[in-house]
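The ATP binding site feature in Swiss-Prot is assigned to E34, K74. Mutagenesis annotation in Swiss-Prot: L35 to R, described as Lethality before 5 days post-fertilization (dpf); the structure shown retains the original residue.
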Amino acid sequence: MTAEAAEKSVEEGLSSSGSAGSSGTRFDLDKETELRFEVEAGERVQLELLSGLAEIFGSELNRNKKYTFGPGSKIAVFTWQGCGVALSGKTEVAYVSKDTPMLLYLNTHAALEQMRRQAEKDNERGPRVMVVGPTDVGKSTVCRMLLNYAVRLGRRPTLVELDVGQSSVSVPGTMSALCIERPADVEEGFSVQAPLVFHFGSTTPGTNIKLYNKLTSSLADAFSQRCEVNRRASVGGCIINTCGWVKGSGYQALVHCASAFQVDVVLVLDQERLYNELKRDLPHFVRVVLLPKSGGVVERSKDCRRETRDEKIREYFYGFRGTSFYPHAFDVRFSDVRIYKIGAPSIPDSCLPLGMSQDDTQLKLVPVSPGRDLTHHVLSVSSVDDEAEVGQSRGILESPACGFIVVTAVDTQAQVMTVLSPAPRPLPRHTLLIMDIRFIDLK
């Protein structure tokens, strides 16, 4: 399963606004080419497949159905046999490219499927795959593609989401696992039903690397337990999406993840240095494969990342495009909940109790007194039993989140806070974990 290709930027087609005529601009694609387009800020673009067959990140398009993409969307419509599509609406850029790594990605899928068939035959477990690389090389897209191709063949792979900044499964600041049972919806992505979600509390692993590694191990244990009782999940294996921090402690976190999940395959996108380091440091039986990134991958600004995070939280409360769900606002008494932050502030080693290290403080539960500074913070509702001993850190750290709320107002005199919740009162549990992430509800 080797894949080393130097990308050449051979692009055909002119940039188009996609606004000519009532039916939009038509693009006729030859086989094994893709139409790439980006949607302008504040705009929406409609795509329609007119003839032939095409897919977006491994999800097949239906003919004569109009798909709508919101502001900032970056889409690639690929065809294996050739097709005709129409675009209507304002695009920032729209062009057809012959130069795509899709054949390499398909070959990767074929090799993984061969491993699944062998696992079925030998009554072994299927491939556990980790996708790594720096930021903005298309890791999430490759994961989505490989999962879609697997599930289209009737497999039941698991997506493990370790990107705490740009999670595709839950709100930012979480680490999660999701069993994939059907291909991703072209517009909405994967159906997120009954994911396993752990609270991390920040958008960067570096804020608490010990907690990050601990939760990685917790997800690996949970996945292994599921594989023991579910043969289809075991054969389907997992695809692990990682974050783009690949140096120092970030690199060590990748090595830890490979060990915790006992990965068989590591796909390295667009960085030879990382490829060679992993080849050197991982066990010899782990296949490390270097793959090129797509020429359509776009670098995202900090503002773009923040907007994406806000949209993900908004989607959690209001549904896709803010139309499907109706969240509830209600008051919660301070006395009814226990609020904690994971990780105590760093203090000089000389001030620590005898025998205690800085690492120990990273997993410490610090009680938070409700006050006005809690306003707009996202809180995880821990699934830990309310009868658990107050401050029992291990139970709270290792318990998944059963949901999330946002504090919209705090009344210190009345000793209550108003929260936005996806479900009506009362809260299912009363142990809350505070995130560094804020969300201002403008609805």
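Positions of Cβ are set from backbone N, Cα and C atoms, glycine also.
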Within 10 Å of the Cβ of E34 (ATP binding site), how many other Cβ atoms can be counted across all chains shown?
23
For the recorded positions L35, K74, which one has its C-beta crowded by the most other C-beta atoms within 10 angstroms?
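The residue with the most neighbouring Cβ atoms within 10 Å is L35.
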Could you check what DSSP calls E34 (ATP binding site) once collapsed to helix, strand or coil?
strand
Do me a favour and check the Cα-Cα span between K74 (ATP binding site) and L35 (mutagenesis position); whole Å is fine.
11
